[in-house]
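Everything below concerns the one structure shown next.
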Amino acid sequence: MTYRSCIPQNDLECYYNPNKTKYKSTNILSSIQHKIDKELTAYITDKTIDDTFGNRMIVFRDSFYDKPKNSKIFRQIIHMIETSNCWYSVKFLMDNGISSLFSLGITPHHTYPKKYYPMIISPILSLESKNDYQDYLALVRLKNFIGYSYDYITKYWNYKLSNKQNFINDVMEMESQLSLVTLTIEQQNNPFVIYNSLKWREFLEKYDVDNFWSSILGSYLKKEDYVIFDNIQYLSYLREYLKNTSKNSIKNYLVYSLVKKFGLYTDLLEFYNDIVIESINHDQIFLNMFSQYFGIYLETVFETRYHDKDKKEYITKMFYDMKLYLRNYFIECKFTDKTKREISLKIDNLHMVIGRQNYQYDLENFPLMGNDFYENVLNLERYYFHESIKLIGSTINKEWFSINGGMYSFEVNAYYDPICNVLYIPTSIINDMTISLERDDVYNYGSIGTILAHEIMHSLDNFGLQVNCDLSIGNKWDISDYKFYLSDLRKIIQHRIKLSNYDIASSIDALSEDISDTLGLKLSFKTYLSKFNKKIEPDNLSTNDKIHLQKFFYSWTETFKNINNNNQDDHSPSYIRINAPLAHLDEFYYLYGVESQHLNYLDPQLRSRILDKIN
């Protein structure tokens, strides 16, 4: 019997298939999210919700439908910014969930003490990436957007501090300078870069200007508390910006921050699509808004419908089987005892939260809703901000994910947190399309198993390596083992770069995801093999064995296939994501008869050998 040299799913997404764009295909995970979104939207727009919390959501919904252009609350905020001390205005915006010169979140401290502390996050650019600020046409579109914003806020929000040209110039100057110090995608994922901390008193000595930080954060921190920050360059830039920039110029940027926060809910929406890659529509805004502000309620509704105890138990067992396989592999490998100990402890201490995460808000303080939509939003933002602020100085709970909002179980997004060494598999992914207790295990390992294994292997990807078993940052492996492991990971990246026609920037952006895709596929397949109890060699597999194991790869491709890749996705394009990891799995060659003349062949010397059989 002749076996095909490629995966058995019509080869629609194969990078070696010239017809890969001939047909459309549906991404299962996107389909799941689309179905959930439709159900949640139908629930939100239903007239018959009769519980107390749901009624608040309905009042909020109706205020959205009837939102005014001339909201009194905006005129008050604008007047405050125009007439008050700049630092007071920044604090007011922060307390009401509006990012201006920085954002503030609460996050686990990455070193001793293991407590929650505030994290200062540099502002998000208006354009999609820092590279866009080198594009003349993109800058023209941004200037036009700022101009439209000025026209809107002078007409409806009673803004009158500055003329139009000065407003545009001040905002463009801040945006352009900010683009120079904004982190790259690779840096944003690197623990060495984004996890920095100082004691509060030390932070003030280094970065405070004219009591800026002390007046804004001082009421929340004691001198021995820590401040975490993601971008040292930005803090240095901000220090100079505050020293040398006129207060009116700063105020112009604060007003623009209001536009960035609320413009999506106004007539400015049509102009947003001039400065973003992915078009924004009213349906997205509507559902994202309710997820953000009423996610705690919608999650309860969702869990009531879709919580599946048996599937959770199945995945939990799969998780421990994968951890056992992974641990045994590294115990048997040729690393030093020091490295083996570090890896073993990290795997042992790897935890999973499945279904919904356990952080609960104090709903007794949840605000009542009124008729003014924008006032409702500010009340909600203030509520969530102060709920998170209460955690400062408290001990880390590894099962809490959404202390800054988000990470709800109805969002199709598995996640690994390197600082707590814990992964999250939401209820949304525990779907009949990814796991069925009625079908052969091989399909489940090819689908939900690869998702789970992908997140597990983030703990040992290029960034996960930087966090040790004690959750400190800075790899503690034996140096020779560390270099050997990294050299093997580079094989995955070099392969990815080749498939991207040597577009190195594109590959670097997806670097950790490519590693976790490849090693996750290996881990799931080899864990399944340990249950299947067969050694994969060309001469000891029957035809039935091959047909059976091919189901794993069929399930893998059915889960991730998608031609129309999202430009904002951190992962590789789907036609690469599906196929590239297979080239590093020797068993794939045996099962499909892949030989050197085939385009999906990779020389054995160029394949990653992590998780391969130890001779």
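Each residue, glycine too, has its Cβ placed from N, Cα and C.
Here the original residues stay in place, and none of the substitutions has been built in.
As the structure is a computational prediction, the values presented were derived from the model and not from experiment.
Glu455 (active site) falls within a helical segment according to DSSP. For Glu455 (active site), the same-chain residues 6+ apart in sequence whose C-beta sits under 8 angstroms from its C-beta are Ala414, Tyr415, Tyr416, Leu423, Tyr424, Ile425, Ser516, Gly520. The active site annotation in Swiss-Prot covers Glu455.
Under the heading active site, proton donor, Swiss-Prot lists Asp517. In the three-state DSSP assignment, the secondary structure recorded for Asp517 (active site, proton donor) is helix.
What Swiss-Prot records for His454, His458, Glu513 is Zn(2+) binding site, and it gives sequence analysis as the kind of evidence.
According to Swiss-Prot, the domain 'Peptidase M13' annotation covers 1-611.
One mutagenesis experiment catalogued in Swiss-Prot, His454 to Ala, is accompanied by this note: Reduced metalloprotease activity.
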Do me a favour and check the Cα-Cα span between His458 (Zn(2+) binding site) and Asp517 (active site, proton donor); whole Å is fine. 9
Just how many other Cβ atoms lie inside 10 Å of the Cβ on His458 (Zn(2+) binding site)? 24
Whole-number Å distance separating the Cα atoms of Glu513 (Zn(2+) binding site) and His454 (mutagenesis position) is 8
A correct count of other C-beta atoms within 10 Å of the C-beta of Glu513 (Zn(2+) binding site) gives 20
Round to a whole number and give the Cα-to-Cα distance in Å for the pair Asp517 (active site, proton donor) and His454 (mutagenesis position). 6
Cβ-Cβ neighbours of His454 (mutagenesis position) (radius 10 Å): 26
Not counting His454, His458, Glu513, residues with a CB within 8 A of the CB centroid of the Zn(2+) site are Tyr416, Glu455, Met457, Asp461, Ser512, Ile515, Ser516, Asp517, Gly520
